[in-house]
Amino acid sequence: MLSAAEGILLSIATVEAGLGVLGNTFIALVNCMDWAKNNKLSMTGFLLIGLATSRIFIVWLLTLDAYAKLFYPSKYFSSSLIEIISYIWMTVNHLTVWFATSLSIFYFLKIANFSDCVFLWLKRRTDKAFVFLLGCLLTSWVISFSFVVKVMKDGKVNHRNRTSEMYWEKRQFTINYVFLNIGVISLFMMTLTACFLLIMSLWRHSRQMQSGVSGFRDLNTEAHVKAIKFLISFIILFVLYFIGVSIEIICIFIPENKLLFIFGFTTASIYPCCHSFILILSNSQLKQAFVKVLQGLKFF
């Protein structure tokens with residue numbers, strides 16, 4: 001049985017997960033409908049569909065993992081469920097970060113202004129940048145997958161008092177965890193770099209605008225600010241997600257602390273929930289469709 005605090009926190013996390021599924025499903029449906037209508041899929045549409053779909057899987061995996069650990073711990077650790085979830089989660093997690101990073105790079109190349117020859121070459125050949133990112137994804141996935149296999153083989157299952165708990169030597173587990181996420185961290189660092197360069201581009205553009213009309217904000221400035229807000233929100237929410245997942249994994253060593261585990265689940269669920277609605281509000285097409293849905297609901 002859960003305590004009152006644990007029950008309340010789990011309810012909050014479940015609501016976050018539900019909103020995350022609804023928000024990301026909406027994003028995927030709107031872009032798929034636009035694809036079917038125009039018989040053409042833009043790069044932004046492709047990235048949004050991929051990001052939304054992968055996040056739906058992430059939410060379901062987080063929820064399934066949390067409920068299985070809380071209510072069926074013996075079956076969870078004694079069966080192959082933990083291995084299945086680990087392999088699927090590792091793959092989907094890489095895809096989610098890759099789509100988010102690719103979207104960040106796309107906004108950066110589209111909006112930023114630099115005279116550097118490498119930047120200008122990438123700006124004209126965006127597809128080359130995505131081929132490079134795809135290579136990074138495949139490389140990091142192969143490395144991470146091999147470490148997941150290693151961790152699962154090294155895991156020792158101990159049956160005591162009808163409870164199955166997986167024990168790993170903590171130092172080795174920490175090393176494995178770092179290597180498991182090295183690809184994700186590398187992609188995340190690309191987003192940080194894109195955000196920093198966008199801020200630099202905005203600063204340079206603002207200095208150039210100082211010679212113009214005072215207080216005038218042109219469309220380029222607005223685009224910079226909008227993209228920077230999007231990137232910063234992703235960075236903050238992804239850090240929360242990473243912290244939440246780390247807390248959940250650490251709780252393997254302290255399975256009796258259910259409150260801490262549920263807190264990790266709640267923290268991790270903030271990212272797919274909140275960022276989906278940030279995407280909806282920051283994208284004009286998604287925002288218009290969302291307003292139409294809200295207006296339609298008023299008639300019921």
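Backbone N, Cα and C atoms are what each Cβ position is placed from, and that goes for glycine too.
No substitution from the list is modelled in this structure, which keeps its original residues.
Database features (Swiss-Prot):
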{"type": "VARIANT", "residues": "T44 to I", "note": "In strain: BALB/c, C3H/He, CBA/Ca and DBA/2J"}
{"type": "VARIANT", "residues": "G155 to D", "note": "In strain: BALB/c, C3H/He, CBA/Ca and DBA/2J"}
{"type": "VARIANT", "residues": "L294 to R", "note": "In strain: BALB/c, C3H/He, CBA/Ca and DBA/2J"}
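Cα-Cα distance from L294 (variant position) to T44 (variant position): 24 Å (rounded to the nearest whole number). Taking Cβ-Cβ distances under 8 Å and a sequence separation of 6 or more, the neighbours of T44 (variant position) in its chain are L103, F106. The local packing around L294 (variant position), expressed as other Cβ atoms within 10 Å of its Cβ over all shown chains, amounts to 9.
Under DSSP, L294 (variant position) is assigned to a helix (H, G or I) in the three-state scheme.
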